[in-house]
Amino acid sequence: MTLHSNSTTSPLFPNISSSWVHSPSEAGLPLGTVTQLGSYNISQETGNFSSNDTSSDPLGGHTIWQVVFIAFLTGFLALVTIIGNILVIVAFKVNKQLKTVNNYFLLSLACADLIIGVISMNLFTTYIIMNRWALGNLACDLWLSIDYVASNASVMNLLVISFDRYFSITRPLTYRAKRTTKRAGVMIGLAWVISFVLWAPAILFWQYFVGKRTVPPGECFIQFLSEPTITFGTAIAAFYMPVTIMTILYWRIYKETEKRTKELAGLQASGTEAEAENFVHPTGSSRSCSSYELQQQGVKRSSRRKYGRCHFWFTTKSWKPSAEQMDQDHSSSDSWNNNDAAASLENSASSDEEDIGSETRAIYSIVLKLPGHSSILNSTKLPSSDNLQVSNEDLGTVDVERNAHKLQAQKSMGDGDNCQKDFTKLPIQLESAVDTGKTSDTNSSADKTTATLPLSFKEATLAKRFALKTRSQITKRKRMSLIKEKKAAQTLSAILLAFIITWTPYNIMVLVNTFCDSCIPKTYWNLGYWLCYINSTVNPVCYALCNKTFRTTFKTLLLCQCDKRKRRKQQYQQRQSVIFHKRVPEQAL
């Protein structure tokens, strides 16, 4: 924000020297005497007139109703600005859900807006009403320093928010790993330090750099911005350039969000088609409890390989094998949810040398090398149980310890129609991974080993259902992530739009004043400068409109419902704790 030197100048008094048009001979005095007296009288009369004008009219030439209207309007806006930004700061303090990295930037922006509401708005209103600066040169320089540092910090914070949103969407893996609160604090600190270094020293000490103060008494503006060309240059650096950068970044954010929305829609459609198969083999033939032979395809070993790792917690009551239950598990896709079990998925990259042991308690681990991420996204059919791949390195024998004894591996099922045992032994041909340097078929066949692991039809069915559940979880996580990104983008768009609307009129006048310094009335300068302040009033409204958490927290604070909210939160946590203990089996604790 650039305060133009003509925006609040005291009225000029032309034609003061018109009474001195007579020649020296008419006055009967020497030329030098008349000139000296005339000069003295002109300056004395001018000074007395100005002094009498300013001291006798503290309202600056305004009527009482004009003063009341200006004071009421600006005072109301200042009060709303102060209350709104205090609400943002307090909401960030009391609500842990708001303590995200993105909201740290909004907190910094709220602090800058609060400074403007407390100091800048009120002093500038006094300056407008009195039509002169009556607080002295030091107070003038301090006000301008605080005003410009806070305003520039707001712009810098908007730039930081824009870049943060842009990198979060375009580089989600690399940038978000480094996106911590500590790093956010460093960026916020840099924004404030840069703003302070750019404006405060120049405003406070420029008169000492040039050797004199050129700002007239009763006026308050930045001395080095008295030239329109310099004023326009600062407007380019402080407004036009940041707005251009933020607009470009927001456009890129919008395009990337639309692209990810389309990808998510395709992923959801793919998942729906896969679930519609209801675990029927692609050939159309139903499967019984016969044995399957699952053979792993030979793959090259890479330095790091990703596995889908799942952990199951089974209670004893949910594991009663019978023919009816086998049929029910085979035909119904909801039986997975009916079991008293919980599953958690984590995607982790493990090195080839990492040894993963299997649990021999009620909790046991199954490590399946599921299809790659890209294939999950692009394919519409999940692989059948024949195509399930098992890693020989990470999948050992699966041991399940029941209450009194361990389940023993059983032989393959015979010609009977019904399943009589819990598990059947399924031969699995496992091929150890081949080193990247060995590409010939001879070397590959030499490294192959064969192992037999206990695996039943029910295990294959559960694995397939887990694959579907995994896909559903991936889709859900992507959908939730996209929703959060859209909310953050909406908040950014609202803040950016408010910034452009409130700051553009004044900076357009700065551009016009460069070519025509008398084309813009003083009243327009005052309105344009005050409109820049209104941006600090609008920002908290943007947070509330675009963020439900901010909105509910504001409502809670305004209605003094903090205690009720804490009680509800404690009750919710207690209920969740009870549900968690019910789900986790006692032997797993």
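For all residues, glycine too, the Cβ spot is worked out from N, Cα and C.
Heads up, this one's the original sequence, none of the swaps are in it.
For the mutagenesis result Y148 to A, the note given in Swiss-Prot is Decreased affinity for acetylcholine. DSSP assigns Y148 (mutagenesis position) to a helical segment in the three-state reduction.
One mutagenesis experiment named in Swiss-Prot is T231 to A, and its note says Decreased affinity for acetylcholine. For T231 (mutagenesis position), the count of additional Cβ atoms within 10 Å of its Cβ stands at 23 [all protein chains shown].
Record note (Swiss-Prot), mutagenesis T234 to A: Strongly decreased affinity for acetylcholine. The unchanged residue is displayed. In the shown protein chains, 18 other C-beta atoms lie within 10 A of the C-beta of T234 (mutagenesis position).
Among the mutagenesis entries in Swiss-Prot is Y506 to F, noted as: Decreased affinity for acetylcholine.
All protein chains included, Y148 (mutagenesis position) registers 24 other Cβ atoms within 10 Å of its own Cβ. Each residue contributes its Cα atom, and for Y148 (mutagenesis position) and Y506 (mutagenesis position) those atoms are 15 Å apart. Secondary structure at T231 (mutagenesis position), as computed by DSSP, is helix.
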